[in-house]
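Visitor: The structure is given below, and queries will be raised subsequently.
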Amino acid sequence: MSTEKLKHHKIIFVVGGPGSGKGTQCEKIVHKYGYTHLSTGDLLRAEVSSGSERGKKLQAIMEKGELVPLDTVLDMLRDAMLAKADTSKGFLIDGYPREVKQGEEFEKKIAPPTLLLYVDAGKETMVKRLLKRGETSGRVDDNEETIKKRLETYYKATEPVIAFYKGRGIVRQLNAEGTVDEVFQQVCSYLDKL
């Protein structure tokens, strides 16, 4: 199946640190605009639990703590996008690209992004939100030390990506310090113009 038809879709990369609220904003965008939300993490987990050949290979890679090859991630994104191409009004690609090369490969194999939404919350805010989430989520990676490490990794990886797309003029930065609705108002002001 050709990726040709994906070129006419709106494709939005959503980038934001852990605790920035990007998951919540993605849900609201899906609800209001009829976009399809694709998270690379969810796709990988679904593939593993499907028990497919690809899933078994992925499980072995992830159990070793290694990074899943870029080609595999792109194939999964492309398959998921093509499966929804006829019914979706657009795509939110969540947690991708994590580096400039991933963005370039995405364009080569799939299509160029329409926008990059940068859900930007300050470090303090993200730490606070994650600690609060940790009280109820039971997620082992929601303790302060791990959180600070995750944020460091996130900033290191994301800054060049943001700079790359700023150079193209497609970054829309959201001040994610406000309430969910305040942040969503900013989102709408950008998406309504597309």
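Placement of Cβ uses the backbone N, Cα and C atoms for every residue, glycine included.
Original residues fill every noted site, and no substitution is shown.
Below are the features I grabbed from Swiss-Prot:
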type	residues	note
BINDING	Gly19, Ser20, Gly21, Lys22, Gly23, Thr24, Arg133, Gly178	ATP binding site
BINDING	Thr40, Arg45, Glu66, Leu67, Val68, Gly95, Tyr96, Pro97, Arg98, Gln102, Arg139, Arg150	AMP binding site
MUTAGEN	Lys22 to Met	Reduced activity
MUTAGEN	Lys28 to Met	No loss in activity
MUTAGEN	Arg129 to Trp	Reduced enzyme activity. Increased Km value for ATP, AMP and ADP. Km value for ThDP decreased to about one fifth of that of the wild-type enzyme
MUTAGEN	Arg129 to Ala	Reduced enzyme activity. Decreased Km values for ADP
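Help me picture these features in the structure, burial and contacts included.
Guide: Gly19 (ATP binding site) counts 24 other C-beta atoms within 10 Å of its own C-beta, drawing on all protein chains shown.
For Val68 (AMP binding site), the same-chain residues that are 6 or more apart in sequence and have a Cβ closer than 8 Å to its Cβ are Leu44, Leu58, Ile61, Met62. When secondary structure is read from DSSP and collapsed to three states, Val68 (AMP binding site) falls in the coil class.
Listed in sequence order, Val14, Val15, Gly16, Asp94, Leu117, Val119, Ala176 are the same-chain residues at least 6 apart in sequence whose CB falls under 8 Å from the CB of Lys22 (mutagenesis position).
The number of other Cβ atoms within 10 Å of the Cβ belonging to Lys28 (mutagenesis position), over all protein chains shown, comes to 15.
In the shown protein chains, 19 other C-beta atoms lie within 10 A of the C-beta of Arg129 (mutagenesis position).
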Visitor: Assuming the binding residues for ATP are exactly those in the record, Gly19, Ser20, Gly21, Lys22, Gly23, Thr24, Arg133, Gly178, what is the maximum CA-CA distance in angstrom, rounded?
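Guide: Maximum Cα-Cα distance: 17 Å.
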Visitor: Whole-number answer please: how many Å between the C-alpha atoms of Arg129 (mutagenesis position) and Gly21 (ATP binding site)?
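Guide: A Cα-Cα distance of 9 Å.
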Visitor: Reported as an integer number of Å, what is the Cα distance between Thr40 (AMP binding site) and Gly23 (ATP binding site)?
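Guide: Thr40 (AMP binding site) and Gly23 (ATP binding site) have their Cα atoms 13 Å apart.
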Visitor: Where among the binding-site residues Arg98, Arg133 do you find the Cβ with the fewest other Cβ atoms within 10 Å?
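Guide: Minimum Cβ neighbour count within 10 Å, taken over the binding-site residues Arg98, Arg133, occurs at Arg133.
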